[in-house]
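What Swiss-Prot says about this protein:
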- L129 to F: Abolishes barrier activity (MUTAGEN)
- P136 to L: Abolishes wild-type barrier activity and induces a faint new barrier signal of inversed polarity (MUTAGEN)
- S154 to L: Abolishes wild-type barrier activity and induces a new barrier signal of inversed polarity (MUTAGEN)
- L162 to Y: Abolishes wild-type barrier activity and partially induces a new barrier signal of inversed polarity (MUTAGEN)
- G183 to E: Abolishes barrier activity (MUTAGEN)
- 251-304: domain 'HTH myb-type 1' (DOMAIN)
- R293 to K: Strongly reduces barrier activity (MUTAGEN)
- 305-363: domain 'HTH myb-type 2' (DOMAIN)
- S340 to F: Strongly reduces barrier activity (MUTAGEN)
- M343 to R: Strongly reduces barrier activity (MUTAGEN)
Amino acid sequence: MQGKNNLSCRPDTEDNEELFVDDQLLSPIGDSKNTSSFIYLGNPISFHEYNYDETMVSPENVKTAIAGSAKDHETCRGFKKTGTTSYKDFVFSRDYTNWTPTFWVLLSQLIDEFLKESELNFVAARDLLIKTKRLPKPFNNLLIQFQIQVPNVSRRTVYRHLKGYFNIPGYERFQYVKKASSGSWGANDIITLEKEIAMFKKKKNWSDEQFLQYVWSDNHRDEMKTLYNCLYELIDRDKKSIYNYLRRKYNPFKKKCKWTIEDEAELKKLVEKHGTSWSLIGKLSNRLPMHCRDHWRDYIQPGEINRSPWTIQEKEKLIKTVNQYLQSNPSSPIQWSLISKNMRNRHRHHCRWKYYTLISRDIHNSSPFKLGDSIWLIERMMDLNVAEERMIDWKCLSEYANHLWTADACKSHFERIKKTLFIDGLSTFSDTLIHLHKMLNSSPEETYISNLHDSYTAFSNADDLC
């Protein structure tokens, strides 16, 4: 028997052997004689077969990999009997796989099964996840079941998306989105797109490699135009969004995100020769044109970035510069590259982060909303009689409140109300407001405290509010 700090095998029966790490049994998943998947301290791990070289290796790589910090497929060797005389060597691996719509389908199925078996409803399960940062015990088996089917996704990644599915505050970027007409693509839209592309390739008898080439080729415009029009009919996105997504996801360029010193030198030469013709530069450097553009703009063009603490003068200049831009371009998003030029050696990402940090401080420093204020805000939004949330005039609401709260503070508080009361799935924005108003008014009357009025009765008449 091997000592501690070793990955070892121990005889179990004549036909099988048990695998241990630091005297912790690796429990086999499925058929113990043929499986290459095990559970170690509650974590599913997988092994791939290689030639056996009779080398015993410390299991530290296994522990590191399970902790989520494995790099470049760190290797450990274990032993499992596959016959009476031959042994195999196994390599633990974890890919850094992007979260896909297929993973959402699997996770949502497992969540549905979990809720049925545990007899918890959605709200009760959400409350369990909110109470603690660690994974509650009832959810442990759910994560194990997911990783059995998708072993190359880390436990941490699954847990984050689990919290996102239940709309836990702070995990908004991991939330499940079925459909979205703008911004990040919804899971259902991506599944629809991938199915349609698979059918299209089969109909045209194109290989995967051919399809990648044709997406970026000028010689198959008619065929690709047919595909784009079909996707436009099926997916609630504009044609430009579909076109850009397809070219990002399906491209023949071999080089990805890593840049060497030689790659940067080559990019400088190409820009000197061809200017900002990023499509041409992308083809010549075998990279996505947008990757070339972004790397040039973010790392080469700015020169030496100023990373010192922001001075008071710089903060004031940043606020002034952004406000001037918004006044000149009220309907367009902020072009942070232009803001960065005015701030000299400040990176555009740093300018963006600092601006929103300063704005959020103004929001937090305003008077806190009380229950009566929340009801007042919902009623004012109902009075605006708009069909969608994006049509709300937050500046108008701020004026109604005599600027007690800024427009951004009103908007942020409304988002907080929706998350707190868990509003999802209502058909119209009007239904959402009515439902929120009803829920807020269900509280005891003595809690109806307001910054704007002495008591709730002071604004019970809607005609007297403005």
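Yeah, the Cβs are placed from backbone N, Cα and C, and that goes for glycine too.
Comparing the Cα of L129 (mutagenesis position) with the Cα of every entry in S154, L162, R293, S340, these being the mutagenesis positions, the smallest distance points to L162. Residues near S340 (mutagenesis position) in space but far in sequence (CB under 8 A, at least 6 apart, same chain), listed by position: P302, R346, H347, R348, C351.
Between the CA atoms of L162 (mutagenesis position) and P136 (mutagenesis position) there is a gap of 12 Å.
R293 (mutagenesis position) and P136 (mutagenesis position) are 44 Å apart (CA-CA, integer value). For M343 (mutagenesis position) paired with R293 (mutagenesis position), the C-alpha to C-alpha distance reads 21 Å. Over the domain 'HTH myb-type 1' (251-304), the average per-residue pLDDT in this prediction is 86. Cα of S154 (mutagenesis position) to Cα of R293 (mutagenesis position): a distance of 32 Å. Take the CB of M343 (mutagenesis position) and look out to 10 A: across all protein chains shown you find 19 other CB atoms.
Ranking the mutagenesis positions P136, S154, L162 by how many Cβ atoms sit within 10 Å of each one's Cβ puts L162 at the top. Taking Cβ-Cβ distances under 8 Å and a sequence gap of 6 or more within the same chain, the neighbours of R293 (mutagenesis position) are T276, W278. In the three-state DSSP classification, L129 (mutagenesis position) falls within a helix.
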